[in-house]
Amino acid sequence: MKQLALLTLTLLYFAAVALGQRVAPGVNPGHYQQQQQQQPQYQQPQVPVQPQYQQAPVPQQQQQQHQQPPQGHAPHHGQPQQVLNANNIQQEKAHIAEHMDVPIDTSKMSEQELQFHYFKMHDSDNNNKLDGCELIKSLIHWHDEEKHKHAEKNPDEPDKTIYTDEQLENIVDSVMRMMDANGDGYVDYAEYRRSGVEENRRDDYPNGRP
């Protein structure tokens, strides 16, 4: 009797185990265990995070340096950048002709051109100003002209000096006091025109030309 009860309990135990595993009849339970082991494990791929670099702002001074246009050369002899403008083109023609050693036809020049050319003729350092030495040279030029005229009219008379050195010095001092309006020790072309010296020269040359 005890053996029958033990056998019944054993059968019930195996039946409970079989129902717990839910294995189909006739199928080896190890087959399911192998499938569970062979199932791939899917992992979410990790996307690498790229660091975001923020561009540093360019200093404003550096931008201005790159944006600045190339500067031109400095004006020649202190003249404005637009030297060949319509206002002084006639004067600049004589100026350029003198610098390039081009023969100048004074017969086709206006009175203003002649005045400017005469002024520039004595501007030896080409700074558009006449200093004391250049004024003396201009006076010597007048002096030589007078000597030449006197020698042509009186060929038999001996050569004589019209102005002494002291007279030339006094004349230069007088001209400076009369023409040097701003007192800088120079006579520029504007001061020359305002002084009325060209009127005296026009009296010496009625035709307006030497």
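The backbone N, Cα and C atoms fix where each Cβ goes, glycine too.
Helix, strand and coil counts from DSSP across the domain 'EF-hand 1' (110-145) read 25 helix, 2 strand, 9 coil. Feature annotation from Swiss-Prot assigns domain 'EF-hand 1' to 110-145; the stated evidence is sequence analysis.
While the structure shown retains the original residue, Swiss-Prot records the mutagenesis experiment ASP123 to Ala with this note: Enhances interaction with host LTBR. Within the same chain, the residues at least 6 positions away from ASP123 (mutagenesis position) whose Cβ sits under 8 Å from its Cβ are LYS129, LEU130, GLU134, listed in sequence order.
As annotated by Swiss-Prot, Ca(2+) 1 binding site applies to ASP123, ASP125, ASN127, LYS129, GLU134.
Quoted from Swiss-Prot for the published mutagenesis CYS133 to Gln: Does not affect dimerization. Residues near CYS133 (mutagenesis position) in space but far in sequence (CB under 8 A, at least 6 apart, same chain): none are found.
Taken from Swiss-Prot, the feature domain 'EF-hand 2' covers 167-202.
Among the mutagenesis results in Swiss-Prot, ASP180 to Ala has the note: Disrupts interaction with host LTBR. The residue drawn here is the original one. Annotation for ASP180 (mutagenesis position): spatial neighbours TYR186, VAL187, GLU191, criterion Cβ-Cβ under 8 Å with sequence separation of six or more.
Sequence annotations record features per position, and here Swiss-Prot assigns Ca(2+) 2 binding site to ASP180, ASN182, ASP184, TYR186, GLU191 based on sequence analysis.
Apart from ASP180, ASN182, ASP184, TYR186, GLU191, the Ca(2+) 2 site neighbourhood in this chain, defined by C-beta within 8 angstroms of the site C-beta centre, holds LYS129, MET179, ALA181, GLY183, GLY185, VAL187, ASP188. Mean per-residue pLDDT, taken over the domain 'EF-hand 1' (110-145), amounts to 77.
One way to see the shell of the Ca(2+) 1 site is to take the Cβ centroid of ASP123, ASP125, ASN127, LYS129, GLU134; the remaining same-chain residues with a Cβ within 8 Å of it are HIS122, SER124, ASN126, ASN128, LEU130, ASP131, TYR186.
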